[in-house]
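Data block below; observations after.
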Amino acid sequence: MKGFLSLTLLPLLVAASPVAVNSIHNDAAPILSSMTSKDIPDSYIVVFKKHVDPSSASAHQSWLQEVHTAHTGRMELKKRSLFGFDFEAFMGLKHTFHIAGSLLGYAGHFHEDVIEQIRRHPDVDYIEKDSEVRTMSEGSVEKNAPWGLARISHRESLSFGNFNKYLYAEEGGEGVDAYVIDTGANVKHVDFEGRANWGKTIPQGDADEDGNGHGTHCSGTIAGKKFGVAKKANVYAVKVLRSNGSGTMSDVVKGVEWAAEAHIKKSKKGDKKFKGSVANMSLGGGSSRTLDLAVNAAVDAGIHFAVAAGNDNADACNYSPAAAEKAITVGASTLADERAYFSNYGKCTDIFAPGLNILSTWVGSDHATNTISGTSMASPHIAGLLAYYVSLAPAKDSAYAVADVTPKQLKAALISVATEGTLTDIPSDTPNLLAWNGGGSANYTKILADGGYKAHNAETTVEDRIGGIIDSAEKAFHKELGAIYSEIKDAVSA
């Protein structure tokens, strides 16, 4: 009985991490599977060892095609010779990956016999089961003003007087490309002012449009004229999720590759107007070593990356791409300066940004808006803030550069100037940091020199903060009412 108990408890201990399955042969590459996401049957991501170059990868893929074709042929013969025998058709190779020279591999739909041969190939480092990925939104609520913009431009908690006041530098985002790796974008929406572009559709057979709204909402928070943090940035929609808000891990990796290649190509042109690139991924699934490596490779290529921490009120380190160490992982905060009830947390969470009841652009018309919640809404605030800061201090690989600002340096800078200690319900292993845009200053050097800020109200409760907002509103109301009464009294007296 003791042995049985230990075996049944084991999955509970490892459920949060990728585990190797079917690896009974020591000389075979392991197959990784995340216990926190849903695997896609017979779909795999294969990653090469570091010594494999593009030429060797191409030769391997030619070998793979031969193996897959031979297996398919044998199954066809078996089908013809055995009455009533049926077999699933396997697609074979789906994607190849070569991200910034540091991640080579491919994805596809293969029979287990083919996978066994791939596992034994000396070029293969590991195989990961492809899995479902989803958006990180938390459902619709009643529309309200975009308070999130106001919050990141003020140090102290919002009050009635600054509730809708966003302080910003007008040139924020100018010359910066923002890759939104999501469900697509409503590029014709008026809030984008013609700055939104369709980049790439990754899912096979899907339309070049956002049939969901999630990607459009994120894009608006990044770069919309009314709803955006960086109001002059360019948006490039990279569609990796279908209209239902879900997709495959391999499609997401391919989307990251497309963004990295587009950035590298743009940076080599020497365009004086180009200042750098940022990317946002408000999506996630279980732990995926491949996706984390892909994001890290894109950062190494020069893209400033923001990702959502996740909405399970759990440790963000157990989710991808939240666990990608070189990206900025973003948790969600509320109007009352508390951690949103759904927001993930932990040491992999770098910073918090507004994520509850966020108003932004939507689909259905070129004027549509919607209010939704999630770490999906928090991450675009940071992606927009990255674009904002890059435009004030252009990235190193920009021909317009006046400062050496790499993604690593800007991540450190963004964290260093954040507002500290203002949030409640923050676990002890989680940074209590809220994003800040410099309060409207366009002087990047001064923003960094001024450094971070410890909130005066760090010890107050959520109830106190809400009460303060209500008190401020009541005082303003009574003041206005008194002025109206005086005017009426004067008019009557006259």
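Glycine too: its Cβ is placed from the backbone N, Cα and C atoms.
DSSP assignment over the domain 'Inhibitor I9' (43-136) gives 36 helix, 33 strand, 25 coil. What Swiss-Prot lists as domain 'Inhibitor I9' is 43-136, and the listing cites sequence analysis.
According to Swiss-Prot, the domain 'Peptidase S8' annotation covers 146-448.
A C-beta separation below 8 Å, combined with a sequence spacing of at least six in one chain, links Asp182 (active site, charge relay system) to Thr135, His214, Gly215, Cys218, Ser219, Ala237, Val238, Lys239, Val240, Leu241, Asn280, Met281, Ser282, Leu283. The active site, charge relay system annotation in Swiss-Prot covers Asp182 (among others).
For His214 (among others), the entry in Swiss-Prot reads active site, charge relay system.
Recorded in Swiss-Prot as a mutagenesis result, Lys225 to Ala carries the remark: Significantly reduced IgE-binding. The secondary structure of Lys225 (mutagenesis position), as reduced to three states from DSSP, is coil rather than helix or strand.
Among the sequence features in Swiss-Prot, the mutagenesis site Lys226 to Ala is noted as follows: Significantly reduced IgE-binding. The Cβ of Lys226 (mutagenesis position) lies under 8 Å from the Cβ of Pro146, Asp191, each of which sits 6+ residues away along the same chain.
Cβ neighbours of Phe227 (mutagenesis position) (same chain, under 8 Å, six or more residues apart in sequence): Pro146, Leu149, Asp191, Gly220, Thr221, Leu359, Ser360, Thr361, Thr369. The note that Swiss-Prot attaches to the published mutagenesis Phe227 to Ala is: Significantly reduced IgE-binding.
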Which one, from the recorded positions His214, Lys225, has the smallest tally of other C-beta atoms lying within 10 Å of its C-beta? Lys225
Once the DSSP letters are reduced so that anything not helix or strand counts as coil, what is Asp182 (active site, charge relay system)? strand
